[in-house]
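A.B. asks: First, the structure itself, so that you have it in front of you.
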Amino acid sequence: MHRIYTFLIFISQLALGLSNNPDIPIQYELANNIMENYQKGLIPKVRKGSPINVTLSLQLYQIIQVNEPQQYLLLNAWAVERWVDQMLGWDPSEFDNETEIMARHDDIWLPDTTLYNSLEMDDSASKKLTHVKLTTLGKNQGAMVELLYPTIYKISCLLNLKYFPFDTQTCRMTFGSWSFDNSLIDYFPRTFTNGPIGLANFLENDAWSVLGTKVNREEKKYTCCPVNYTLLHYDVVIQRKPLYYVLNLIAPTAVITFISIIGFFTSVNPFTNFCNVSSSVHDLRQEKITLGITTLLSMSIMIFMVSDKMPSTSTCVPLIALFYTLMITIISVGTLAASSVIFVQKLGSIGNPPASKTMKWTHRIAPFVLIQMPLVMKQAYAKRAKEEKHRKRMSRKNSMWTKVYHLARDHSKLMETVPDGAVKFNQISDFKNNDIGNMESPRMAESQTSETFAAPMDTSFTESLHIPELNRVASSNSIQSVLKPTEIQLTPYCTRNIVELEWDWVAAVLERVFLIFFTICFLFSAIGINLYGWYIWYTENHFLF
């Protein structure tokens, strides 16, 4: 028994000597003192009904990734949590006026601050916890604990891609205690001069810009628990920089579509000389179907590039998807329209001329679409009109010779039946002055000065009239040769090519109408959609905050 008592005295003296050893740092003595009766697994709460107030502050350092298909935001931030630990406190005068001390994070109690919408369940993968800073508030008053740590938050964010790539997204981070209600732990945000989330050390992102931040404190009651839980909602408003998509996707697609429209409905020298038609409708319009199919294939590649950026959602149609849909529709319908132009042109090879109503509407529309009738077609019309005029003139001549024939026949009968005497030849003289005088015969022109007269009916009557044609028509063979119709007709090859010219002109006018129509549709679709998206992007950028 005496030996045991001696050993205890020795141990106490040794401990006292170590405590008074001036070589031991004051932090060691302070740590041993405050941790002597500390239980890090229990909440450091002394007074009942008074929760531990945790102040949370965030500083955004970098936006790492915005993943549209998987709907999450990956960012790097610096977090600071502050609270008063009532079990950690000391009198600075007892420890050489030491007011601060650094301790390991796993030596003290930490609040279970949880990011509710985190996609990473392991805190060690998102937080880098090292040390905590303890600042005493006085003996039996506790100490202010500051936990500073860098973190990478992978948060779920419901992205609204309606105006993609001119979109603005708001991603929310919800913080709170997972185990303690607000009767034990209560949360409060700490704001900065430039907003609830600090941006002083933020690194600019090439694809996104931060428009602003917001914070909202909410006390929410769950059905499982009778007491409310405190939640802090941090909203980060980011806006996409659309330059990449405009230059690499939208602009090339618009250029390809516009060039395709021009290629569909623009002909090169569609008319050549008469009776030797070689329209580009024959040669070039056949390639327009291939052009349309090739353009659609190139569009499918670009759509594949865009689809990688899109989530599989049916809630809305992104603006860029609407843009590509309209471009594909324009090219598809344009290909069908080009086929209809080819069909109209091919009607000329059948040989049937266009209907008069078709030509009438073509003549009306042509000036509005700035299509003039080709010179070769005007020459063909002029030549056909000249031949028609010549045919009518020859028809009138044949009609006059028929009158001469009947007059000569009546004259012969008159000579046989009428006795000698004076006879008036008013009809003969009138016919000479009105009809025969218009005939293109020099010999007939000699008798145009005759007037109504009376002459004896003798054998010299025909000679006194100076109308040898009356003697010529006395022969039936001569009369039949005069009455034979004389028509000047075009060769079948030339006649067919006149029809082809007409159908080519109808096709050219229809082609120009399609060109104007599809150009207007392209301008409204391409420029209109992108201007609308840019307007939304600009207004949110300047008027959101």
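Placement of Cβ uses the backbone N, Cα and C atoms for every residue, glycine included.
No noted substitution is present; original residues retained.
I grabbed these lines from Swiss-Prot:
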MUTAGEN   ASP112 to Asn  In cb101; highly resistant to monepantel
MUTAGEN   ILE301 to Asn  Increases sensitivity to betaine. Leads to death during larval development in most cases, with escapees reaching to adulthood but being hypercontracted and uncoordinated
MUTAGEN   PRO311 to Leu  In ox429; mild swimming defects and lethargic movement when crawling on a food-free environment
MUTAGEN   ALA321 to Thr  In cb103; highly resistant to monepantel
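Thinking about packing and proximity, how do these listed features fit into the structure?
C.D. replies: ASP112 (mutagenesis position) falls within neither a helix nor a strand when secondary structure is assigned with DSSP, and so counts as coil.
DSSP classifies ILE301 (mutagenesis position) as helix under the three-state reduction.
DSSP gives PRO311 (mutagenesis position) a coil state; it is part of no helix or strand. Taking the Cβ of PRO311 (mutagenesis position) as centre and 10 Å as the limit, one finds 14 other Cβ atoms among all the protein chains shown.
DSSP assigns ALA321 (mutagenesis position) to a helix. Shown in sequence order, PHE164, VAL306, MET310 are the residues of the chain, 6+ apart in sequence, with a C-beta less than 8 angstroms from the C-beta of ALA321 (mutagenesis position).
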A.B. asks: Whole-number Å only: compute the distance from the Cα of ASP112 (mutagenesis position) to the Cα of PRO311 (mutagenesis position).
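C.D. replies: Approximately 33 Å lies between the Cα of ASP112 (mutagenesis position) and that of PRO311 (mutagenesis position).
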A.B. asks: Roughly how many Å separate the Cα of ILE301 (mutagenesis position) from that of PRO311 (mutagenesis position), to the nearest whole number?
C.D. replies: 18
A.B. asks: I'd like the Cβ neighbour count for ASP112 (mutagenesis position), meaning other Cβ atoms within 10 Å of its Cβ, all protein chains included.
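C.D. replies: That number is 11.
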